[in-house]
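The annotation domain 'Ig-like C2-type 2' is assigned in Swiss-Prot to 143-209. The domain 'Ig-like C2-type 7' annotation in Swiss-Prot covers 665-751. If you look up Swiss-Prot, you'll see Leu838, Gly839, Arg840, Gly841, Ala842, Phe843, Gly844, Gln845, Val846, Lys866 marked as ATP binding site, on the strength of sequence analysis. Per Swiss-Prot, mutagenesis Lys866 to Arg is noted as: Loss of enzyme activity. Abolishes ubiquitination in response to VEGFA binding. Per Swiss-Prot, active site, proton acceptor is recorded for Asp1026. Here Swiss-Prot describes Tyr1173 to Phe as a published mutagenesis experiment; the accompanying note says: Loss of interaction with SHB. The mutagenesis experiment Ser1188 to Ala is recorded by Swiss-Prot, whose note states: Strongly reduces internalization and down-regulation of the activated receptor; when associated with A-1191. Quoting Swiss-Prot on the mutagenesis of Ser1191 to Ala: Strongly reduces internalization and down-regulation of the activated receptor; when associated with A-1188. Swiss-Prot gives this note for the published mutagenesis Tyr1212 to Phe: Strongly reduced autophosphorylation.
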Amino acid sequence: MESKALLAVALWFCVETRAASVGLPGDFLHPPKLSTQKDILTILANTTLQITCRGQRDLDWLWPNAQRDSEERVLVTECGGGDSIFCKTLTIPRVVGNDTGAYKCSYRDVDIASTVYVYVRDYRSPFIASVSDQHGIVYITENKNKTVVIPCRGSISNLNVSLCARYPEKRFVPDGNRISWDSEIGFTLPSYMISYAGMVFCEAKINDETYQSIMYIVVVVGYRIYDVILSPPHEIELSAGEKLVLNCTARTELNVGLDFTWHSPPSKSHHKKIVNRDVKPFPGTVAKMFLSTLTIESVTKSDQGEYTCVASSGRMIKRNRTFVRVHTKPFIAFGSGMKSLVEATVGSQVRIPVKYLSYPAPDIKWYRNGRPIESNYTMIVGDELTIMEVTERDAGNYTVILTNPISMEKQSHMVSLVVNVPPQIGEKALISPMDSYQYGTMQTLTCTVYANPPLHHIQWYWQLEEACSYRPGQTSPYACKEWRHVEDFQGGNKIEVTKNQYALIEGKNKTVSTLVIQAANVSALYKCEAINKAGRGERVISFHVIRGPEITVQPAAQPTEQESVSLLCTADRNTFENLTWYKLGSQATSVHMGESLTPVCKNLDALWKLNGTMFSNSTNDILIVAFQNASLQDQGDYVCSAQDKKTKKRHCLVKQLIILERMAPMITGNLENQTTTIGETIEVTCPASGNPTPHITWFKDNETLVEDSGIVLRDGNRNLTIRRVRKEDGGLYTCQACNVLGCARAETLFIIEGAQEKTNLEVIILVGTAVIAMFFWLLLVIVLRTVKRANEGELKTGYLSIVMDPDELPLDERCERLPYDASKWEFPRDRLKLGKPLGRGAFGQVIEADAFGIDKTATCKTVAVKMLKEGATHSEHRALMSELKILIHIGHHLNVVNLLGACTKPGGPLMVIVEFCKFGNLSTYLRGKRNEFVPYKSKGARFRQGKDYVGELSVDLKRRLDSITSSQSSASSGFVEEKSLSDVEEEEASEELYKDFLTLEHLICYSFQVAKGMEFLASRKCIHRDLAARNILLSEKNVVKICDFGLARDIYKDPDYVRKGDARLPLKWMAPETIFDRVYTIQSDVWSFGVLLWEIFSLGASPYPGVKIDEEFCRRLKEGTRMRAPDYTTPEMYQTMLDCWHEDPNQRPSFSELVEHLGNLLQANAQQDGKDYIVLPMSETLSMEEDSGLSLPTSPVSCMEEEEVCDPKFHYDNTAGISHYLQNSKRKSRPVSVKTFEDIPLEEPEVKVIPDDSQTDSGMVLASEELKTLEDRNKLSPSFGGMMPSKSRESVASEGSNQTSGYQSGYHSDDTDTTVYSSDEAGLLKMVDAAVHADSGTTLRSPPV
């Protein structure tokens, strides 16, 4: 038996060990065993607590206020012995009251545990402060059915605890029912009992000692939800693949917990993301905000439907919903019901709505007659066009263009607005409503009517004067109930004829209706009535026939009180009798006949009869009413009545008598002292008033001043004028105004400065000499202008923007008809502060200035002001005004020098205000940056290589570049710079720009911007004609601007015009068809753009270096010889130059293609430099192609290693990927290689020195002996003009510059106003002119200087 027992014990031990090692299921495990068998253990403070736990698996201890083994006071150790291999002992030495709580021993991976609650009896700290008290905050609700637990647990189980609340203070004692205290839980009571309190605490008494728990702040938790708002609030439209974001915002009362739930359409893909968070409320709001965001990164058609956001606080639920519509792709279309014609009456409000179906919402732009419309105080632009008070000027064609911002699809619709104007009669505003006509005379009555649309009809009516009511004081004093047609003139005046004349004047329909009265016999009223669909207009004419009495006032028309006044009524004594005076008093206005007032003559009995004195002469009877010492009560309306001897009919005349109140003299304002010089004129006015009119007397130094030679008194002595003042005219002058009521005085001091006046003889001699000199000077000017002037039909178009078609209007008339909106462009001269001159020309100048308030973004802006010099002629003034109008016509673009304003009002010089580019022209800038050029700048190693590369430039190369550019000209604008632009900019804030290195990226960026600007000018149908680096200005942030496009010509118009004399043209930049056939097109500008690229990538070198501009040069250029690659270019850029230099203009790329190509090249360079993108100083966004077909050299070192690629003489092959823009080009073939001017050795030309002020870069050097040869060869060569749609007759010798635009110097010498040439240049001009003459058979005149 003993052995069996031992075997059983061993077997149990193995099973237990196996179960522990492999782990038994939870159903087979027994809870761990604790060393104490009690559920509650009570120990004293400062003793040691030790509990051992044994079990069948790995064990862990948990104790109050701690997480596992995180507290250093608590010691958990492995224990041995006993009947279990898994054993842990928890030991806490010197326990305190806060150690009271549940101690739990559990298996590590199974939720099976044993717990003992330990009281550490500490009478000094009977309440436990544990971490589970949530920092002393108790959350409650005001629900009566809810209870709240204040967690003031005790270290002693049988405490007598009460709850204290404040404020106000209140105590709660356990009642064994709803209010209780449990040492393991805390104090429990209904929450509403302490909802008023701010804080609570538990209190207990032990041995007459009172102990308190920690303070608990009472926080009342709310439930109210004010609103739930969805954003966007309206129906949402998206296209497939777009991102959907719905924000659901809930506003609640404070201390509310909120749960969000979203209800959305079922979707196949699980791609919805919901994020909930609290939102910080706005300051001052008593509300809490919660936000739930639903996001779908890429919506599909299945995501379409209703989305509902539900917010719940437990007791309250609110929701909001929206509908999401998903389109398969963006679209745009006009809806049905769009009108094409809208009619409105002048003065009314007009609305032109736009109905469309689109996703996304389109960009809406309105245009009126092709010009964009912006919102202002009269027009509101948006989804509908609203014109507040339509006028005749608002009529026209309105076009709305809708643009889909994603697909960029455009839809347009035009609406014609017709403004109808009711008939307006012009004479109503000009003629008094009561007119008098002599008896028996023929009279003509006229109505001039303006109306739109034309009148339906215009009719004349009449009525006898006595048949109409009389309303004194009214604008139309007569009112007639019935009107008779003029054809029924029985009882009235006989009508001889009526006729209507129609005309269309300035877009207005004008109708003149005439009524001819054969004899004025009867006083009547005539009415002309005009009617059209917009309304009606009428004019009533009082045709008052005079053959009766006349009234006059003596002695004055407006007498003053206390003067003797007489009213005289004069009548023909053979016709009239019984003359009587009446006064029209207040009682007359109360007499009625029916409903209308009666005429005066029908109501004489109601008037106040006056006594008068009768006088007679051979023809007239005169009845006089005299007022001695007239008073204000005497004024009023007086009626003179006379009876016809034959008909006994009474005729009445009304006269209003006005008596002015007496007023003592008064001088308003003070006379100011005046200081002048001898020989000038002094004028002073004495502003005196009074009744009777005061008599004015002037005194000088208290002596009466009388009129004398040079002293003039006018306007009743009010105005004093002293001409040709002398020294003795100085002194104290007194103005005295007197009438019967007194006098008033005012004084002024005249101070005369300067030397004593010369004698009259000396004055006569000086005046005579001046007159003779003026005569000879005018004669000389007339002679010179006759010699120099072109004939009358010519205008100096060299500085105009557009040359018009000669088959239409003359150029000057066409330019003058261009609009100039003074309200938009006029700028006050007093807000313009002129500074230093920037350039000057033969008749004009450019001045730097500060404009105050010309730009809304800045108080003061630096601008450039173009203005004429003193003595400019009328034609020059008209030319500058024409350029101003054309600059407005061209419009605004970032890469052109834009118009800012103008000063055109009389009283000062004509000024054209344009943008100021502080860094000067691009050619000068590039030459100044040669020593600072590095191809790449982004990486440190490459940057250092770039500096080394620049440093290793050969001295010979730099000397050659300096030699090439030493004779560079300034520009073709007609203005010679006062000093070099580099000197000017050193004085300005250019240090920031010049201190940076110049990179290949900069050069490509400059090229790209010029192409953008030329693309804009081409879109405006303008040709530049002088595109070169000297005409490109550099502004802030590396923005380049094209100037001198004032030289541009309108492509719609014929650019042919003939100039006299010799002038310089920039031959090095001109296309062959321009040189030989004078054909100027956009494609010839593309050739010039290629030369400009060469200038940029040679850092400002002069084109065709070392090449003599002679007959051989012209021949080789025509045969296809081109310039070598510049020293700093890439293969791609040189290929672009060759594309621009194609001999067939139609095969050259357009500027739009160049923009795309250079944009790709710029992006590729930026990526090669380590950038993902490049920020361009442009207003438009550049879209880059991934594969631009570009292969740039990786660094200057690689460029030097691959000498065959970087060699300027290298001939580039026609590879397919070399230029992306050629994929859609008209080009069918391209030369495999290009001959350059360096392929054939050239003899060094003889350098001819030309004065600096007339030096140019045009390269026009040709020996006179070569003229004949080139002329003969040109006759045999095909003409370039056959390739072009139009052909210019302009001489190559015509001016190639705009003389009023830009800051650069032109081809004229400012001192002599003539052009200075070398003999070679003059020869070339004559040679080319002769060649074209032989080719075209056209006789050319020499252009003016």
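From the backbone N, Cα and C atoms, a Cβ is placed for every residue, glycine too.
Substitutions noted, but not modelled.
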Open item on the list: What whole-number Å value do you get for the CA-CA distance of Val846 (ATP binding site) and Lys866 (mutagenesis position)?
Closed with: 5
- [ ] Could you state the whole-number distance in Å separating the C-alpha atoms of Lys866 (mutagenesis position) and Leu838 (ATP binding site)?
- [x] 10
Task: Largest tally of Cβ atoms lying within 10 Å of a Cβ, found at which of the recorded positions Arg840, Lys866 - done: Lys866
Open item on the list: Can you break down the domain 'Ig-like C2-type 7' (665-751) into helix, strand and coil residue counts using DSSP?
Closed with: 3 helix, 51 strand, 33 coil
Open item on the list: Just to verify a number: CA distance, Arg840 (ATP binding site) to the residue listed as 'active site, proton acceptor', in angstrom, no decimals.
Closed with: 19
Task: C-alpha spacing of Gly844 (ATP binding site) relative to the residue listed as 'active site, proton acceptor', in angstrom - done: 19
Task: Structural state of Val846 (ATP binding site), classified by DSSP into three states - done: strand
Task: Fewest other C-beta atoms within 10 angstroms, as judged across Leu838, Val846, which are the binding-site residues - done: Leu838
Task: Counts by DSSP class (helix H/G/I, strand E/B, coil) across the domain 'Ig-like C2-type 2' (143-209) - done: 4 helix, 31 strand, 32 coil
TODO: Work out the three-state DSSP category of Lys866 (mutagenesis position).
DONE: strand
Task: Surrounding CB atoms that lie within 10 Å of the CB of Gly844 (ATP binding site), all protein chains - done: 25
